[in-house]
Structures are given as structure tokens and as C-alpha cells.
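Worksheet: the structure to be examined is printed underneath.
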Amino acid sequence: MQDVLGNPAGVSSAETWGSWSEKADLGLNIVIVDDQMSARTMLRHVIEDIAPELKVYDFGDPLDALSWCEAGRVDLLLLDYRMPGMDGLEFARRLRRLPSHRDIPIILITIVGDEPIRQAALEAGVIDFLVKPIRPRELRARCSNLLQLRQQSESVKQRALSLEQRLLASMNEVEERERETLSRLARAIEYRDGGTSAFLERMSHVAGLVAEQLGLSEEEVRIIEMAAPLHDMGKIAIPDSVLLKPGKLTEDEMNVMKRHPRIGYELLSGSQNRFIQVGALIALRHHERYDGSGYPDGLVGEAIPLEARIVAVADVFDALLSARPYKEAWTMDAALAYLYAQRGRLFDPRCVDALLRGRAQLEQICGQFSTASARPGV
């Protein structure tokens, strides 16, 4: 025997819902769209009998239903094909255009023999069909199955999102370790050259500021900031008698000093790490000059990699602000005036202009990473 809704005698609709519902979050929304009130009432009655926790919303006007769906969450949609104003196929097409509703299960209610309509419905995104006259037991079974699949799909999405977040956190941790390693390596070279970590931090952030003002992507700015401190890596192979000499270098000593870009490149090249790859390029080219007067290869203009042109400006700006045994620290105004005077000669005009546009941020950077031997004074 069966009850009036088609359940076997003694078996409730809640029991036919399936054991999965015992552990599932039943905050699911079912939307019914049918212009006939009697049909909506019957559908609502059957669906609410599946489980009392389900929330059912019914609409006689397809446009009202579509407006509600645009703003609300939908887990299952029952849709009549023949409705005035907008048929079920057009409704399905419009719903599928909404990014958050592209995978909602849709059941289309049709009449027997509507095979062309079925084909068009599948193309419009309909998942399943109910044929009039609707049998309550079949309606419950189809809704239960699709809701179960919907719940499982959402669970998989949440798990994937959680795994993605954990992976991103792990990648960030690895990147932070790489950043620290590169920073300490660069600081070792800077200490040997008589500088401090504040100089490196300042130069790195100035390079990032120039890159940002040039309109580079956030990722490109980050890579340049991390790679910039590696620019003088080759100085590790320069003798102290040359590197630490307080006076002017002789021609022979200058030739020795000019080896450090290639040495730095050789030390850093061949890495699979993106930051070190860019660092190798910067190490090799940061002493090239826009007019071709630089070294090691006398490259001209945009033949010099953009990363190196950016770091060339940041490096000289930082060097001018830094006190050394052979010179006093310059003020920020004097340093910027020098860079402007050399735009188009030693430096890429776009990079100099980018630094000048970021004057406010530049003052903040210099204030944050100022030292006793550097005067950012304006």
C-alpha cells in the first residue's frame, strides 16, 4: 500500500530523503516557477514533505522569479515550460548567464511528446524533466537525488577551496623563506661593502615604487622588490683592496670592479626560482646606461631590460642618499635633481619620471628606512 503522496505504507517522506540528509546542512532553497497556482501548490506540498527544513519559494511570474534568483541562493529549480511572457527555456538561459547560477540543477516540467523541446532544454542548461501529469513519488525521488548531488557538489567545492587556501598559505610560507634567504644573502654583500640592511630595504622599496608608478602588475612589482637587493651579488668576488678603497679607483682597479655584474650573473643564473632569475638579469645589467655609456656591454635604451633600468635609478638614488667614507650623504632634493638632469642620458626617462611622480611615497620610504648616515631631508 502507498500513502497519498506515493510513499510505501509506513515509510515517511523524510525517510525516503536518504541517510545523507542526517549529516547534511539542510539550509537548501528550492524555487518553483509556474503560472498555475494549483500546480505550484501541489509541487510545494510534495517538496515540503521531503524534509521540513527545506525552504520552498514559488512564483507565478517568471520575471519576479528571475529577480529573486539574481539576489538569492538557489539549490534546485522546478520550472514549467509553458508560461506567458517568458517560457521555461528562456528562463533557463537567462539564469545560466548569472555566474553564481551556472551549475544549479533545473527540472523542466513538460508534456508527453515534447522531444524537440527536451533537446532545446538540455542545450539551455536543464538537467532533468518531469512529464505531466506529475507523479508525487517520482517528483520526490528526482528532487531528492538532485538535492543530494547539489549538496555533495557544494561540499566538494568547499573542500577544494579549503585545500586551495592551505596550498596558498604553504606557498606564501615558502616564498617568505625564500625572501628571507635572499635578503640575508644580499645583506651579507652589503655589509662587506660598508652598507647596512636599511640601505637594501630602502633601495628595494624605491625600485618597487618605480615599478608601481610605471603601471606594472602587483606580481611584477613584488618580484622586482625581492630581486633588486641581489644587484651587487658579484661584489663578493671583488678584493677588499678595491671594494673598500676610500679614494678614487685607478683604471686597473676600476676594471676589476667592473667585473662584478658578470660575476653576479654567473652566481645567480640557472636557478628555477623566478626571483633569482630576475635577480641575475638585474645583477648583469644594472650598470648599463640609457645612452650606452654603461657596462659590461654598453647596451642602449630599451635594449636594457626594464627591471635593470628600474634598479639603476633606485640604486643610484639610494647611493646618493648614503654616506660613504669618500662622500657625504645627499639630500633627497639634490638626489632627485641629479636623476632628473641625467634622464635620457644615464637613466630611462620613464623610470626617473615614475620616481618623481611617487614623491609622497618616496618620502615615506626614506623616513621608514632612514639611518644615521643617510639624510632624506627635503
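Even glycines carry a Cβ here, placed using N, Cα and C.
Keep in mind that this structure shows the original residues, not the substituted ones.
Residues annotated as domain 'Response regulatory' in Swiss-Prot: 29-147.
Annotation source Swiss-Prot lists domain 'HD-GYP' at 174-371.
Swiss-Prot lists His231 to Ala among its mutagenesis entries, and the accompanying note reads: Does not affect interaction with GGDEF domain. In the three-state DSSP scheme, His231 (mutagenesis position) falls into the coil class.
The 10 Å shell around the Cβ of Asp232 (mutagenesis position) contains 25 further Cβ atoms across the protein chains shown. Recorded in Swiss-Prot as a mutagenesis result, Asp232 to Ala carries the remark: Does not affect interaction with GGDEF domain.
Quoted from Swiss-Prot, the note attached to the mutagenesis of Gly294 to Ala states: Decreases interaction with GGDEF domain. In the shown protein chains, 21 other C-beta atoms lie within 10 A of the C-beta of Gly294 (mutagenesis position).
Tyr295 to Ala appears in Swiss-Prot as a mutagenesis experiment; the accompanying note says: Decreases interaction with GGDEF domain. Counted within 10 Å of its Cβ, the other Cβ atoms near Tyr295 (mutagenesis position) come to 18, all protein chains included.
Quoted from Swiss-Prot for the published mutagenesis Pro296 to Ala: Decreases interaction with GGDEF domain. Within 10 Å of the C-beta of Pro296 (mutagenesis position) we count 15 further C-beta atoms, all protein chains included.
Recorded residues Asp232 (mutagenesis position) and Tyr295 (mutagenesis position) have their alpha carbons 14 Å apart, per Cα-Cα distance.
Listed in sequence order, Gly264, Gly279, Ile282, Ala283, His286, Val311, Asp315 are the same-chain residues at least 6 apart in sequence whose CB falls under 8 Å from the CB of His231 (mutagenesis position). With DSSP states grouped into helix (H, G, I), strand (E, B) and coil, the domain 'Response regulatory' (29-147) comes out at 58 helix, 26 strand, 35 coil.
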